[in-house]
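S.K.: Okay, so Swiss-Prot annotates it like this:
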- Asn58 to Ala: Nearly abolishes signaling via downstream effectors (MUTAGEN)
- Asp103 to Glu: Reduced affinity for acetylcholine. Abolishes signaling via downstream effectors (MUTAGEN)
- Tyr206 to Phe: Abolishes signaling via downstream effectors (MUTAGEN)
- Asn404 to Gln: Reduced affinity for acetylcholine. Reduces signaling via downstream effectors (MUTAGEN)
Amino acid sequence: MNNSTNSSNNSLALTSPYKTFEVVFIVLVAGSLSLVTIIGNILVMVSIKVNRHLQTVNNYFLFSLACADLIIGVFSMNLYTLYTVIGYWPLGPVVCDLWLALDYVVSNASVMNLLIISFDRYFCVTKPLTYPVKRTTKMAGMMIAAAWVLSFILWAPAILFWQFIVGVRTVEDGECYIQFFSNAAVTFGTAIAAFYLPVIIMTVLYWHISRASKSRIKKDKKEPVANQDPVSPSLVQGRIVKPNNNNMPSSDDGLEHNKIQNGKAPRDPVTENCVQGEEKESSNDSTSVSAVASNMRDDEITQDENTVSTSLGHSKDENSKQTCIRIGTKTPKSDSCTPTNTTVEVVGSSGQNGDEKQNIVARKIVKMTKQPAKKKPPPSREKKVTRTILAILLAFIITWAPYNVMVLINTFCAPCIPNTVWTIGYWLCYINSTINPACYALCNATFKKTFKHLLMCHYKNIGATR
């Protein structure tokens, strides 16, 4: 019994470069990092799935990034830990190549997703009028699919079939590494394409994004808050619709007056005909006003502070006229590129002085929307998204740079890099997948609150968490 125990200890000592307590320590640390990576990225994916406020184009890119990081946490980290503590690759050449292909495809997909996020924000800032038209969920899905397909094409065939291309497998039994990394030209090319070029592009893009954002914030601060137009910059749209006069409601009652205060008015069976179908806005910042006027004189339309008084009249006359004005101010979602939209909809019937009365009501209500705004801080959604991109970019550069520098050095001087340093550099790339979910939570309060609700099993109203 003692002989068999001593034999197993001697075998471990011969194969593993680490002592027993070091192996235990490495397994505990690596296992913990793998677990945190898995939990963190599952939280990101579930949060985007259950919280409608996180279901934005920008966060769909983060969802794809979380998928890549989850695969790294489940497979790559644990297989590399096994390889490290044992001291040799025990699973054979086929599994070795499959692991390397999966590892590099997923890692490159992460880089591609970061590039997409950077380009997306860059176009949002530099082309705010033309890019939002193309920025749809379908387009986001196509870009994400392209990132994964391109990553697969770049890495998987070369890793899996290089031994057949050159006619021999030079990777020795018990070892697992990419065979073509022994070729200096190929190594330089892949390192530049997979790391250095993306980093340069992302850095330049972020510089432009940051400059444009600071310029916009500085411009907003220069304008006096009290004189700011709450609707500007906006796109004001108006359209006139003529309803069927035969459906006009009639009543024996005289002229009634309904006051709309703070954008809300009590509904009754008559006003319902005019205000029904009014567009509902999902954003808390959105406002909508419906004003109904009929058979009114110019002086019957009055305006007070935060109040619109409109006259609603009913007549037995079949030719009675009715005008409905709908104003909606649309505020974009947290990652939206689009400017604020104010829509003025005029619904009325034709008749004597009909157009004139529509114009009167429209002028009065549009004038109301342009009253001086109360003291209101500038929106921080743009700063929030820019800050998230910066955090992800910095985390990527810091964790990936050491390994990619060592890859270039290893091409000319393999003995120059100790195994321990190489292992740490390789693990730093994996740790990037652990850090990313923390970046989302630190830079986005909605992610942070949703994470908290999920971890504490508070599922009530989680879909509306902001």
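Glycine too: its Cβ is placed from the backbone N, Cα and C atoms.
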S.K.: If you count Cβ atoms within 10 Å of each one, which of the mutagenesis positions Asn58, Asn404 comes out on top?
M.R.: Asn58
S.K.: Could you tell me which three-state DSSP class Asn58 (mutagenesis position) falls into?
M.R.: helix
S.K.: Quick check for the class: what is the C-alpha distance, in angstrom and rounded, between Asp103 (mutagenesis position) and Asn404 (mutagenesis position)?
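M.R.: Checking the Cα atoms of Asp103 (mutagenesis position) and Asn404 (mutagenesis position) gives a distance of 15 Å.
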S.K.: Near Asp103 (mutagenesis position), how many other Cβ atoms are within 10 Å of its Cβ?
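M.R.: Summing over all protein chains shown, Asp103 (mutagenesis position) has 23 other Cβ atoms within 10 Å.
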S.K.: So, three-state DSSP: helix, strand or coil for Asn404 (mutagenesis position)?
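M.R.: DSSP call for Asn404 (mutagenesis position): helix.
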S.K.: Give me the non-local Cβ neighbours of Tyr206 (mutagenesis position): same chain, 6+ apart in sequence, Cβ-Cβ under 8 Å, ordered along the sequence.
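M.R.: Within the chain, Tyr206 (mutagenesis position) has Cβ neighbours under 8 Å at Ser118, Ile389, Leu390, Leu393.
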S.K.: For Tyr206 (mutagenesis position), name the DSSP secondary structure in the helix/strand/coil scheme.
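M.R.: Note: Tyr206 (mutagenesis position) is helical by DSSP.
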S.K.: Compute the C-alpha separation of Asn58 (mutagenesis position) from Asn404 (mutagenesis position), stating it in Å without decimals.
M.R.: 28
S.K.: Which of the three DSSP states, helix, strand or coil, fits Asp103 (mutagenesis position)?
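M.R.: SS state of Asp103 (mutagenesis position) = helix.
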